[in-house]
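Notes for the one structure printed next.
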Amino acid sequence: MVHAEAFSRPLSRNEVVGLIFRLTIFGAVTYFTIKWMVDAIDPTRKQKVEAQKQAEKLMKQIGVKNVKLSEYEMSIAAHLVDPLNMHVTWSDIAGLDDVITDLKDTVILPIKKKHLFENSRLLQPPKGVLLYGPPGCGKTLIAKATAKEAGCRFINLQPSTLTDKWYGESQKLAAAVFSLAIKLQPSIIFIDEIDSFLRNRSSSDHEATAMMKAQFMSLWDGLDTDHSCQVIVMGATNRPQDLDSAIMRRMPTRFHINQPALKQREAILKLILKNENVDRHVDLLEVAQETDGFSGSDLKEMCRDAALLCVREYVNSTSEESHDEDEIRPVQQQDLHRAIEKMKKSKDAAFQSVLTHVCLD
């Protein structure tokens, strides 16, 4: 039986040290056990680890040294694109000479020749640029070429990156987007299909989503207060009418990337077929006249179909043992005509499907 006086007597030095040691061990074991359990039940843990490794690799590639990044900035850095690895230049874009000229004057020149513009607030590069127009007309290509030519770090931001199941994490990720961009400036934050992320706000929006959007716009406004900051938010959309009016205000520089006109289609066709095996008698102006309403993406797919016709014809006319690439005939005018008809039927079928859906609604 333990006497009552045993509890009332003071502890010896060895007993105190032993108690502290046991409590320390217990606390450490408890901490790491809880941490392991939280990591085990987190379905995104593996993706976060991979994202951190990818971010560290990209930071080395772009030559960023002695820049300390937070956990959230590392998550965003995984979406960095090294300008040197962008194999897109202005020469890869045809039919948009006016847009390219304006972009060079308003965006690229103030970044590359900063010393010429530093004394004027009016001549600073815009903090927001919107590229809008029908799908398949080169909006994303223009954004990449702009970053390449300006030598900017390119953050290809996916809206899903900013969503997190834990309350408050989305706001921290939104803050990390801008803090990372500032550390890596000059930089471009590119948001493709920006209407899906920053569309018109309504009372039906989830609280976390509304707070994240508000945080994003608040940080975006902060770029305007620092006129020496070289961070640009560039968005692309084919539904500008769905964008929140507050977002439109923050993107004063807008470029309409419309479907190519006749001369633009001819220039695009020349670019697509420049290094292909094409018959010298092919009249690209005639092809351009027959492709009214085609986007740049449609023209590329049409040319691909025409080239495949030549390959299919060769494969069907020879045995497997005698295949020789040199014997494949060049693309002729008739191949392009057949590909155009196929593309028109495909577009008409898609249009009829949309009309049927609208009528049923």
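Numbers run from 1 along the shown chain.
Just so you know, glycine gets a Cβ as well, placed from its N, Cα and C.
Sequence unchanged from the original; the noted substitutions are absent.
Note that the coordinates shown come from a computational prediction; the quantities given were computed from them, not determined experimentally.
The feature ATP binding site is assigned by Swiss-Prot to Gly133, Pro134, Pro135, Gly136, Cys137, Gly138, Lys139, Thr140. Mutagenesis annotation in Swiss-Prot: Lys139 to Thr, described as ATPase activity reduced by 60%-70%. ATPase activity reduced by 92%; when associated with Q-193; the structure shown retains the original residue. Glu193 to Gln appears in Swiss-Prot as a mutagenesis experiment; the accompanying note says: ATPase activity reduced by 60%-70%. ATPase activity reduced by 92%; when associated with T-139.
When secondary structure is read from DSSP and collapsed to three states, Pro134 (ATP binding site) falls in the coil class. Among the listed binding-site residues, namely Gly133, Pro134, Pro135, the Cβ with the most fellow Cβ atoms inside 10 Å is that of Gly133. With a 10 A radius on its CB, Cys137 (ATP binding site) counts 26 other CB atoms from all the protein chains. In the three-state DSSP reading, Lys139 (mutagenesis position) counts as helix. All protein chains considered, the CB of Thr140 (ATP binding site) has 17 other CB atoms within 10 Å.
The residues near the ATP site, meaning same-chain residues not in Gly133, Pro134, Pro135, Gly136, Cys137, Gly138, Lys139, Thr140 whose C-beta sits within 8 angstroms of the mean position of the site's C-beta atoms, are Leu131, Ala236, Asn238, Ile257, Ser295, Gly296, Ser297, in sequence order. Neighbour density around each Cβ, counted as other Cβ atoms within 10 Å, peaks among the binding-site residues Gly136, Gly138 at Gly138.
Counting only residues at least six positions away in the same chain, the Cβ atoms of Leu131, Tyr132, Gly133, Asp192, Ala236, Thr237, Ile257 sit under 8 Å from the Cβ of Lys139 (mutagenesis position). The two recorded residues, Pro134 (ATP binding site) and Glu193 (mutagenesis position), show a Cα separation of 12 Å. In this view, Glu193 (mutagenesis position) is surrounded by 16 other Cβ atoms within 10 Å of its Cβ, with every protein chain counted.
Gly138 (ATP binding site) sits 13 Å from Glu193 (mutagenesis position), taking the C-alpha atoms as the reference points. For the pair formed by Gly136 (ATP binding site) and Glu193 (mutagenesis position), distance between Cα atoms is given as 12 Å, rounded to the nearest Å.
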